[in-house]
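Shown next, in structure tokens, is the structure this report addresses.
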Amino acid sequence: MGRIKSSSGRCSTARLEAVAVLVVVFGVASSSLRGCIAQQSGGGLTRGSFPEGFVFGTASAAYQYEGAVKEDGRGQTIWDTFAHTFGKITDFSNADVAVDQYHRFEEDIQLMADMGMDAYRFSIAWSRIYPNGVGQVNQAGIDHYNKLIDALLAKGIQPYVTLYHWDLPQALEDKYKGWLDRQIVDDFAAYAETCFREFGDRVKHWITLNEPHTVAIQGYDAGLQAPGRCSVLLHLYCKAGNSGTEPYVVAHHFILAHAAAASIYRTKYKATQNGQLGIAFDVMWFEPMSNTTIDIEAAKRAQEFQLGWFADPFFFGDYPATMRARVGERLPRFTADEAAVVKGALDFVGINHYTTYYTRHNNTNIIGTLLNNTLADTGTVSLPFKNGKPIGDRANSIWLYIVPRGMRSLMNYVKERYNSPPVYITENGMDDSNNPFISIKDALKDSKRIKYHNDYLTNLAASIKEDGCDVRGYFAWSLLDNWEWAAGYSSRFGLYFVDYKDNLKRYPKNSVQWFKALLKT
């Protein structure tokens, strides 16, 4: 997953428990509450609650699922390096095996089909296609993803393919520091074109990047995820990096990389393949801590430093004016030619949404003095508590509070700010702990997860039917319990329980039956 989390596609990291303040802060985002709010719980959801053609699926990521890290010519990635660095992963695990989907994809596709899922969002490992990031194509990698795509289509499941879900080839990190160098734009575009050419006859929905905001913050500001660069707390945690500049450089290159890939697709492949390209943005929703003007403005500003940072250039041709004013010369500028290519380069908006926080104006200099980073630039503080009371019930991950109304508010924000773009919820879900003292039988009783999906989907349906938001699909994170980035195997997001002690056997949680009933009605 991707998120301040480590996830899913999330970015959840259990290590944030030791630095709860950093957790909240580094997942900045927010805006004033808009739109009507549906009840926290809703009943009677069916397929008919959503428009005709609305897509239901589950989501995954290559590094979290595949395993087989040294098979069939796959090259090393920055996450291989990070996971094998002592102290980086909460449970000291790695994803060398993960849930072994590389070998078990046919079994897992059958699980999706049995539930009645329409689509599967998975990522291609760049280092399986180009082991060194560039150069010679690895045919074994091409063959594997052809088999996966064909197997999905044979079961009537549409592939939604992510090109980059955090697993940069280590060779490019070694060669020129990866996303910090402008060369990455051309190398990513070349990799993307190879995927368009090889798989585009069957893949009609491409997600070029998963959670670029999470990568910029967790990888280059907080240093809690690969490649683990930062300068916060006087480099006590990271050996190298600059938290005040590198996140902005990396973000700029992400935006240019998507635009370059989109330009190639539209010029050479769109006419014959007729696919669409988007990005999966990680977006927390934030409500003002109070109804004061200063907190309302802080919430808006925080959201601009999250979604606006990465989405505004595609709709308006530049970063938010608030960022220009507060970041100054540290925020890169688009040339006129670059802005022309970037603006309009999104066919749809992917949203990875899990939780909602309160946001207030930061009226102290402590954060700026200690961190000197993007959080300090926002001038905000985001917390899941107000007056000592949590904003909602908490899942297992310390960052994940269950606030279904945030889904509807966020959809209205996207509709209003970006003039009703097509939206897919590319990730949404919650986790349980990997508790060794709970039996498998009890672990399958996930009523909390059922309520989570029911309530978030109820608010999503209301945003479509009552508010006119153009939302076209929903992907649950995740099909299986899996390796959750810096949280390792300590966090279970799956609809299916994976027995890590017994050959990775898959067992359906009660939420599987809930989705099956939803999708059949």
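Positions of Cβ are set from backbone N, Cα and C atoms, glycine also.
What Swiss-Prot records for GLN64, HIS165, ASN210, GLU211, TYR354, GLU427, TRP477, GLU484, TRP485, PHE493 is beta-D-glucoside binding site. For TYR354 (beta-D-glucoside binding site), the Cβ neighbour count at a 10 Å cut-off comes to 36, with all displayed protein chains included.
According to Swiss-Prot, the mutagenesis experiment GLU211 to Ala carries the annotation: Decreases activity toward gibberellin A4 beta-D-glucosyl ester 5-fold.
Secondary structure at GLU211 (mutagenesis position), as computed by DSSP, is coil. Here Swiss-Prot describes GLU211 to Gln as a published mutagenesis experiment; the accompanying note says: Decreases activity toward gibberellin A4 beta-D-glucosyl ester 10-fold.
GLU211 (mutagenesis position) counts 34 other C-beta atoms within 10 Å of its own C-beta, drawing on all protein chains shown. The active site, proton donor annotation in Swiss-Prot covers GLU211.
In the three-state DSSP classification, MET284 (mutagenesis position) falls within coil. MET284 to Asn appears in Swiss-Prot as a mutagenesis experiment; the accompanying note says: Decreases the kcat/Km values 7 to 30-fold depending on the substrate.
For the mutagenesis experiment GLU427 to Asp, the note given by Swiss-Prot reads: Decreases activity toward gibberellin A4 beta-D-glucosyl ester 70-fold. Counting every protein chain shown, 33 other Cβ atoms lie within 10 Å of the Cβ of GLU427 (mutagenesis position). Reduced to three states, the DSSP call for GLU427 (mutagenesis position) is strand.
Under mutagenesis, Swiss-Prot gives GLU427 to Gln with this note: Decreases activity toward gibberellin A4 beta-D-glucosyl ester 200-fold.
Annotation source Swiss-Prot lists active site, nucleophile at GLU427.
With a 10 A radius on its CB, MET284 (mutagenesis position) counts 30 other CB atoms from all the protein chains.
In this structure, the C-alpha atom of TRP485 (beta-D-glucoside binding site) lies 13 angstrom from that of GLU211 (mutagenesis position). In this structure, the binding-site residues under consideration are TRP477, TRP485, and the one with the smallest number of other Cβ atoms within 10 Å of its Cβ is TRP477. For ASN210 (beta-D-glucoside binding site), the Cβ neighbour count at a 10 Å cut-off comes to 33, with all displayed protein chains included. Here the CA atom of TYR354 (beta-D-glucoside binding site) lies 7 Å from the CA atom of MET284 (mutagenesis position). Taking the C-alpha positions, the distance from TYR354 (beta-D-glucoside binding site) to GLU211 (mutagenesis position) comes to 13 Å. Comparing C-alpha positions, GLU211 (mutagenesis position) sits nearest to GLU427 among the recorded positions GLN64, GLU427, TRP477.
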